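For reference, the structure is listed below as structure tokens.
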Amino acid sequence: MSHTDLTPCTRVLASSGTVPIAEELLARVLEPYSCKGCRYLIDAQYSATEDSVLAYGNFTIGESAYIRSTGHFNAVELILCFNQLAYSAFAPAVLNEEIRVLRGWSIDDYCQHQLSSMLIRKASSRFRKPLNPQKFSARLLCRDLQVIERTWRYLKVPCVIEFWDENGGAASGEIELAALNIP
């Protein structure tokens, strides 16, 4: 999936409408970040089909969790924000049994496997114009989910994400996830 694929597919999913993700669910899923003082996702909305998830999120990075402020959004923060939006978007899809291959998981199963069983297999990022870390947004699209039957059975999750701010700051990434221990 390439960056150019994001907009047409997003229009199709968005036409079905996204719904807000409840703060209670965000708090539960983002607890591993909150406990370290690096929850950057303020709020999010999502929609899902049997093999795709679309999400929008608003972020703020008041203080970087790992370094003094660089004054701009960087690669480490891109991955942290991607993780937060992806974890948050898949949680209600699991809860509502919208993704066929994950229908055997409860929300408790999802949270139990969230950190230990969801891996980044590949990642690339692109920074077009410096992004203000104080206030920015993102759009995430994961589609064409596929169960891979190898030594380790896993769910391949190809994703693209775009970040922007109100001053024209822009960054994007292509990330492939592997979800292990799937039902």
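The first residue you see is number 1, and the count goes up from there.
Even glycines carry a Cβ here, placed using N, Cα and C.
Recorded in Swiss-Prot as a mutagenesis result, TYR33 to Phe carries the remark: Loss of acyl-CoA thioesterase activity. Counting only residues at least six positions away in the same chain, the Cβ atoms of ARG39, TYR40, LEU80, GLN84 sit under 8 Å from the Cβ of TYR33 (mutagenesis position).
Taken residue by residue with DSSP, TYR66 (mutagenesis position) is part of neither helix nor strand, so it is coil. Swiss-Prot documents TYR66 to Phe as a published mutagenesis change and attaches the note Loss of acyl-CoA thioesterase activity.
For HIS72 (mutagenesis position), other Cβ atoms within 10 Å of its Cβ number 14. Annotation of the published mutagenesis HIS72 to Ala in Swiss-Prot: Decrease in acyl-CoA thioesterase activity; the original residue is retained in the structure shown.
Cβ environment of ASN74 (mutagenesis position): PHE127 lie under 8 Å away, each six or more residues apart in the same chain. Among the mutagenesis results in Swiss-Prot, ASN74 to Ala has the note: Loss of acyl-CoA thioesterase activity. The residue drawn here is the original one.
DSSP assigns GLU77 (mutagenesis position) to a helix in the three-state reduction. As a published mutagenesis entry, GLU77 to Gln appears in Swiss-Prot alongside the note: Decrease in acyl-CoA thioesterase activity.
Under its mutagenesis entries, Swiss-Prot includes ASN83 to Ala with the note: Decrease in acyl-CoA thioesterase activity. Every protein chain shown contributes to the tally, and the Cβ of ASN83 (mutagenesis position) ends up with 21 other Cβ atoms within 10 Å.
A separation of roughly 10 Å, to the nearest angstrom, links the Cα atoms of GLU77 (mutagenesis position) and TYR66 (mutagenesis position). Comparing local CB density within 10 A for the mutagenesis positions TYR66, GLU77, the maximum falls on GLU77. Look at HIS72 (mutagenesis position): DSSP puts it in coil.
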